[in-house]
Amino acid sequence: MKFLKRGVALALLAAFALTTQPAQAYEKDKTYKITILHTNDHHGHFWRSEYGEYGLAAQKTLVDSIRKEVAQEGGSVLLLSGGDINTGVPESDLQDAEPDFRGMNLIGYDAMAVGNHEFDNPLTVLRQQEKWAKFPFLYANIYQKSTGERLFKPWAIFTRQDIKIAVIGLTTDDTAKIGNPEYFTDIEFRKPAEEAKVVIQELNMNEKPDVIIATTHMGHYDNGDHGSNAPGDVEMARSLPAGSLAMIVGGHSQDPVCMASENKKQVNYVPGTPCAPDKQNGIWIVQAHEWGKYVGRADFEFRNGEMKMVNYQLIPVNLKKKVTWDNGKSERVLYTPEIAENPQMLSLLTPFQNKGKAQLEVKIGSVNGLLEGDRSKVRFVQTNMGRVILAAQIARTGADFGVMSGGGIRDSIEAGDITYKSVLKVQPFGNIVVYADMSGKEVVDYLTAVAQMKPDSGAYPQLANVSFVAKEGKLTDLKIKGEPVDPAKTYRMATLSFNATGGDGYPRIDNKPGYVNTGFIDAEVLKEFIQQNSPLDAAAFTPNGEVSWL
């Protein structure tokens, strides 16, 4: 397949319309039924959750039933992923997501966008994952610097009935910023919106599809307000010629894109209720939250070159809510009827699940003394476990200091060998490590608020590289890394997504321009830190009265 050089293609944009003009294979005045199914941000959740939610076995049952229904009505199905198959569940991470890709094969995925977390591993791992997958990895806007060539297929062509459908893959150019830089030495991430214009032109000149769809990993931001993130799907849709894409199957921001009103998503979407997708500049935009919690279903009618959406829904995959009864007892109940797990998928995945569990018992490091994480300590005083966790987050983010709720530390680690299971007992919640760049004045305001969190509560803060004296709601002698805070200087703070979004009453920082969600799970970050720094010296992390409350 030959592709036009970028500059030539851009120059031709002014001369050619982006609407498709195919050599038509479809019948005039005939209505075709096309169903697009989609998921995104799978993050290693090939197995059901501890509450029996989602998982690829139930997803296969659901997708199979939809395929059967659509086929009975004379229609066709295309199944797409918005990327980020990697990173999030130890049983998957330890096996380079092999169970996830093999499970996706069995379900019958047609294509996926390459997400930023596909680059959490070296490129050799991603190439191995391509070999496991029986569907193409699409990424139009990543190039090899040394050759100027694309590293992945920019698009794939599918024929459904007599309709020629092109699917483009695009990924956030933030990947270079939030990923591991050692893997990007010869990789260039170009602006996806600009690359989309080039690719659409290439397609219309060379392939002449009837329909063009983009599967993306760029994020959905209400009204295009992307803050410090790179522009997402909304911004791209607005930048393209109207209707040049039939739809964008998105990912990255991990939202149910269910609109409450124009340019505003529902804040707390309830599973099983109606979901109105976004539409910008004649282009539908969809996203199915995360982890396989939903399968998105978009039913289209194609007639005489036009794609019309006639139905859209997010279908929950065994999602449950916690209900407390009058007698005080509580249980988790399904939002919608239960979806049975597919036996063939269970047969495929069970050995991987068992292998992953066994690997959790493997030694990852050691420590020469107790790392104190007991509830009776972390909610009252600074502890060496808190310092180790925050040191790991600081190392991963390049932060100047770190803060987190003591209640997020759930266990101690005894002297001796450390296993991954030990780490997961300390940090079992799967929070994301995040950071924010703030002015010195903002740091003072933030830490003053955090210092109000009282002992004997989960909100009591564990801190690293911070010293102060707190008295009567004010801080004195506040220092970061031993130096007084400069109001005009910029500081980077590492914390967890839970606290960043206001958890435990902490000030929200996820709306700040300098906020970045790294996507890295807290336990994985701690595990890597232990591996790189073992044997740990417990005494080296012992607090020394840096912070005090009078």
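Just so you know, glycine gets a Cβ as well, placed from its N, Cα and C.
What you are looking at is a predicted structure, and each value in this text was computed from that prediction instead of being measured.
Sequence annotations record features per position, and here Swiss-Prot assigns divalent metal cation 1 binding site to D41, H43, D84, Q254 based on similarity to another entry. The divalent metal cation 2 binding site feature in Swiss-Prot is assigned to D84, N116, H217, H252. Listed in Swiss-Prot as a natural variant, Y139 to S is described as follows: In strain: CDC 137-85 and CDC 179-87. According to Swiss-Prot, the naturally occurring change K197 to N is described as follows: In strain: CDC 137-85. Natural variation at this site is recorded by Swiss-Prot as V388 to G, annotated: In strain: CDC 179-87. Among the natural variants in Swiss-Prot is Q393 to H, noted as: In strain: CDC 179-87. For the natural variant E414 to D, the note given in Swiss-Prot is In strain: CDC 179-87. Sequence annotations record features per position, and here Swiss-Prot assigns substrate binding site to F429, F498, N499, A500, T501, G502, G503, D504. Quoted from Swiss-Prot for the published natural variant A449 to R: In strain: CDC 179-87, CDC 331-86 and CDC 655-84. Among the natural variants that Swiss-Prot reports, L463 to F is described with the note: In strain: CDC 137-85. Looking at Swiss-Prot, the entry for natural variant A538 to T says: In strain: CDC 137-85.
Under 8 Å, Cβ to Cβ, and six or more positions away along its own chain, A500 (substrate binding site) finds V434, A436, Y506, R508, I509, D510, Y515.
Within 10 Å of the C-beta of Q254 (divalent metal cation 1 binding site) there are 21 other C-beta atoms, taking all protein chains into account. Neighbour counts of Cβ atoms within 10 Å were taken for the recorded positions N116, Q393, N499, T501; the minimum is at T501. Other than the site residues D41, H43, D84, Q254, same-chain residues with C-beta atoms no more than 8 angstroms from the centre of those residues' C-beta atoms, the divalent metal cation 1 site, are N40, H42, G83, G88, G115, H117, G251, H252, E290, W291, G519. For the divalent metal cation 2 site, the Cβ centre of D84, N116, H217, H252 serves as reference, and the other residues of the chain with Cβ at most 8 Å from it are N40, D41, G82, G83, A113, G115, H117, E118, T171, T172, T175, M218, G219, G251, G519.
Cα to Cα, T501 (substrate binding site) and A449 (variant position) are separated by 14 Å. When the record's substrate-binding residues F429, F498, N499, A500, T501, G502, G503, D504 are compared pairwise by CA position, the greatest distance found is 16 Å. Other residues of the chain with a Cβ within 8 Å of the Cβ centroid of F429, F498, N499, A500, T501, G502, G503, D504, the substrate site, are S405, N431, T495, L496, S497, Y506.
Listed in sequence order, the recorded positions from D41, E414, N499, G502, G503 having a Cα within 10 Å of the Cα of H252 (divalent metal cation 2 binding site) are D41.
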